[in-house]
Amino acid sequence: MPFSNSHNTQKLRFPAEDEFPDLSSHNNHMAKVLTPELYAELRAKCTPSGFTLDDAIQTGVDNPGHPYIMTVGAVAGDEESYDVFKDLFDPIIEERHGGYQPSDEHKTDLNPDNLQGGDDLDPNYVLSSRVRTGRSIRGFCLPPHCSRGERRAIEKLAVEALSSLDGDLSGRYYALKSMTEAEQQQLIDDHFLFDKPVSPLLLASGMARDWPDARGIWHNDNKTFLVWINEEDHLRVISMQKGGNMKEVFTRFCTGLTQIETLFKSKNYEFMWNPHLGYILTCPSNLGTGLRAGVHIKLPHLGKHEKFSEVLKRLRLQKRGTGGVDTAAVGGVFDVSNADRLGFSEVELVQMVVDGVKLLIEMEQRLEQGQAIDDLMPAQK
């Protein structure tokens with residue numbers, strides 16, 4: 001299991017060029033940004049908790065690229081990482097988030113009343129709807145760098161806060177280490193639980209250390225509101241249900257998330273946030289809202305159409321396979337979600353998904369009738 005070696009201070013005895021990683025066959029955002037000069041400039045720096053440049057880039061060094069998506073190739077180990085290593089992270093953020101500038105300010109809107117429509121996506125096409133985000137608790141290191149004690153303290157805090165939720169959000173916590181293999185696998189197969197730590201991002205960044213210690217899932221009684229604890233982020237908050245009522249899913253998401261934040265504040269803890277980057281998370285790809293609003297949608301005709309990728313790009317949407325990022329579409333079912341995280345509010349992102357999915361369904365219906373879709377091609381959003 002590869003883990004970063006950056007705590008070896010002996011490396012500073014070697015010149016920077018001798019320690020610079022071989023990125024010659026790499027295709028990720030980190031590799032595009034990191035030059036020998038930048039490495040030399042940043043390699044001796046560390047955050048107050050001891051996180052170094054080599055810690056940040058190890059996952060991108062060990063994983064040159066991905067056949068389907070452009071990976072980031074770097075992670076943060078604490079809130080200060082984005083500041084101490086801003087010369088690495090700022091260009092990555094600009095490239096990953098559509099030209100987002102170091103002077104830009106992020107906006108947050110968690111008022112579901114501002115969402116137009118979204119309660120009537122056709123269930124003949126939309127099989128399920130889901131909204132997720134991540135949150136990090138200020139004062140703790142992030143998962144690539146946190147200690148066992150920190151991780152256990154985060155778990156304890158989260159479980160105490162979540163146990164105060166009531167009504168439709170009332171539920172219970174299931175620690176990973178007290179589950180049987182069969183129970184774990186069932187929750188994974190049902191798309192409720194995060195996968196076992198086989199992802200290169202988790203392994204190479206050090207996020208899988210001590211697995212499954214202090215990891216688990218909290219969910220309400222009908223499994224429509226879930227919180228993952230200590231996977232890639234301190235908290236992953238998920239609202240999901242069958243069918244196409246994205247409005248209901250988003251309303252539950254906003255209500256639950258706001259209540260969780262209030263409960264943490266009552267214990268004198270707050271979430272990592274700043275006006276420029278919004279909510280701070282482990283992977284730079286999730287900064288800002290951290291929000292992914294997605295549907296599992298049946299598009300057997302449009303999914304094979306030569307313009308499908310172009311349509312999604314213009315709608316600022318992205319597609320994944322039925323089982324997630326590394327998988328194929330089974331039976332013409334795609335996971336379609338917003339492509340952006342930073343620079344747009346939560347409501348704006350969910351609105352893009354709602355409006356875009358309606359158009360995708362209209363296109364699919366045209367193709368079912370053997371008709372052309374050229375006149376439905378959207379302008380670039």
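Each Cβ is built from the backbone N, Cα and C atoms, and glycine gets one as well.
Residues or ranges marked as creatine binding site by Swiss-Prot on the basis of similarity to another entry: V72, E232, S285. With a 10 A radius on its CB, E232 (creatine binding site) counts 23 other CB atoms from all the protein chains.
Annotation note: R130 (ATP binding site) sits in a strand segment as assigned by DSSP. Listed in sequence order, I238, S239, M240, V249, R292, A293, G294, V295 are the same-chain residues six or more apart from R130 (ATP binding site) with CB atoms under 8 A from its CB. According to Swiss-Prot, the ATP binding site annotation covers 128-132, H191, R236, R292, 320-325, D335, on the basis of sequence analysis.
Sequence annotations record features per position, and here Swiss-Prot assigns domain 'Phosphagen kinase N-terminal' to 11-98.
According to Swiss-Prot, the domain 'Phosphagen kinase C-terminal' annotation covers 125-367, on the basis of sequence analysis.
Same-chain residues at least 6 positions away in sequence with a Cβ under 8 Å from that of C283 (mutagenesis position) are, in sequence order, V72, V75, A76, L201, E232. In the three-state DSSP assignment, the secondary structure recorded for C283 (mutagenesis position) is coil. A mutagenesis experiment is reported in Swiss-Prot for this position, C283 to S, and the note states: Abolished creatine kinase activity.
V72 (creatine binding site) counts 21 other C-beta atoms within 10 Å of its own C-beta, drawing on all protein chains shown. The creatine site, placed at the center of the C-beta atoms of V72, E232, S285, has further neighbours from the same chain whose C-beta lies within 8 angstroms: T71, V75, L201, L281, T282, C283, P284, N286. Within the domain 'Phosphagen kinase N-terminal' (11-98), the DSSP-based counts of helix, strand and coil residues read 44 helix, 4 strand, 40 coil. When the binding-site residues S128, S285 are compared by the number of other CB atoms within 10 angstroms of each CB, S128 has the fewest. Distance between Cα atoms for S128 (ATP binding site) and S285 (creatine binding site): 24 Å, as a whole number.
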